[in-house]
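**Q** Take this structure, written in structure tokens, and hold onto it; I'll ask about it next.
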Amino acid sequence: MRIFAGIIFTACCHLLRAFTITAPKDLYVVEYGSNVTMECRFPVERELDLLALVVYWEKEDEQVIQFVAGEEDLKPQHSNFRGRASLPKDQLLKGNAALQITDVKLQDAGVYCCIISYGGADYKRITLKVNAPYRKINQRISVDPATSEHELICQAEGYPEAEVIWTNSDHQPVSGKRSVTTSRTEGMLLNVTSSLRVNATANDVFYCTFWRSQPGQNHTAELIIPELPATHPPQNRTHWVLLGSILLFLIVVSTVLLFLRKQVRMLDVEKCGVEDTSSKNRNDTQFEET
């Protein structure tokens, strides 16, 4: 803020009270990941002399934009705003030192100071708030086989913290065992997971609502208890598997028996052939002796 103090001191010394800058809005509320343009207007009587214009945008102790000698000086710019903050020159020519920030982060929230020197000096403070609605709600339903209870789970990311409210199809609060866990993402968003254990039947409807006090910031997901899968198909499959195993066993046994029977027959034939040969040899011997 040394620059700010120097400009104000210069203005006071020269008593240039006629130079006044205006801010159409002193509060901007934007969504995480969106773009924002914060306006800071100053008087331009004739054609703007860019070389005589000095503009500073600061956020607390962080340098956001520095415009001197007719161009932006990025050297002192804080790393948090590198590549995301700019001061459109076409707006400067209209007397509007508009600060544009793209892909707004949670850490961008805070109080900004617009300081302008152009024949005189003045400043304005502008507040930026960042919200991240819990729009994308992931859900899951599971059944505890031991207790037959259904566990309903809703998970979403956002900022600031939201309360998770569970209701039934009549939008009445639901009693049951609940738990909530909260963690931080890399982008500093809050990762909120809420679970509810209830006794329910198929087609029962439940709602989980990520509730915040601001209007239009509430988001709801619907969970419908699914029907239990039919038990017949698994039993039928078991029967078919068992029957197939039995048939395969019988085929293998039959094949083995046929093979063994064939081997026995071949042995019998070979045995008969040997016996016939032996008998013939004996008969030939007896004939020779005679």
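Note that Cβ sites are derived from N, Cα and C of the backbone, with glycine treated the same way.
In case it helps, Swiss-Prot gives these features for our protein:
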type: DOMAIN; residues: 19-127; note: domain 'Ig-like V-type'
type: DOMAIN; residues: 133-224; note: domain 'Ig-like C2-type'
type: MUTAGEN; residues: Ser34 to Tyr; note: No effect on PDCD1 binding
type: MUTAGEN; residues: Asp49 to Ser; note: No effect on PDCD1 binding
type: MUTAGEN; residues: Tyr56 to Ser; note: No effect on PDCD1 binding
type: MUTAGEN; residues: Phe67 to Ala; note: Abolishes the binding to PDCD1. Costimulates proliferation and IFNG production of T-cells
type: MUTAGEN; residues: Ile115 to Ala; note: Abolishes the binding to PDCD1
type: MUTAGEN; residues: Ile126 to Ala; note: Abolishes the binding to PDCD1. Costimulates proliferation and IFNG production of T-cells
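Describe the structural context of these features.
**A** Across the domain 'Ig-like C2-type' (133-224), the model assigns an average pLDDT of 94.
Around Ser34 (mutagenesis position), the same-chain residues six or more apart in sequence whose CB sits under 8 Å from its CB are Asp103, Val104, listed in sequence order.
Other Cβ atoms within 10 Å of the Cβ of Asp49 (mutagenesis position) number 11 in total over all chains.
Remark: Phe67 (mutagenesis position) has Leu53, Val54, Val55, Tyr56, Asp73, Leu87, Leu92, Ala97 as non-local neighbours, by Cβ distance under 8 Å and separation of at least 6 in sequence.
Secondary structure at Ile115 (mutagenesis position), as computed by DSSP, is strand.
Counting only same-chain residues six or more apart in sequence, the Cβ atoms lying under 8 angstroms from the Cβ of Ile126 (mutagenesis position) belong to Ala23, Lys25, Asp26, Leu27, Tyr28, Met38, Cys40, Val111, Tyr112, Cys113, Cys114.
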**Q** How do the residues of the domain 'Ig-like V-type' (19-127) split into helix, strand and coil according to DSSP?
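**A** Split by secondary structure, the domain 'Ig-like V-type' (19-127) comes out as 13 helix, 46 strand, 50 coil.
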**Q** Using DSSP, how many residues in the domain 'Ig-like C2-type' (133-224) fall into helix, strand and coil?
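**A** Secondary-structure breakdown of the domain 'Ig-like C2-type' (133-224): 0 helix, 53 strand, 39 coil.
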**Q** Could you measure between Asp49 (mutagenesis position) and Ile115 (mutagenesis position) for me? Cα positions, answer in whole angstrom.
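**A** The Cα atom of Asp49 (mutagenesis position) is 17 Å away from the Cα atom of Ile115 (mutagenesis position).
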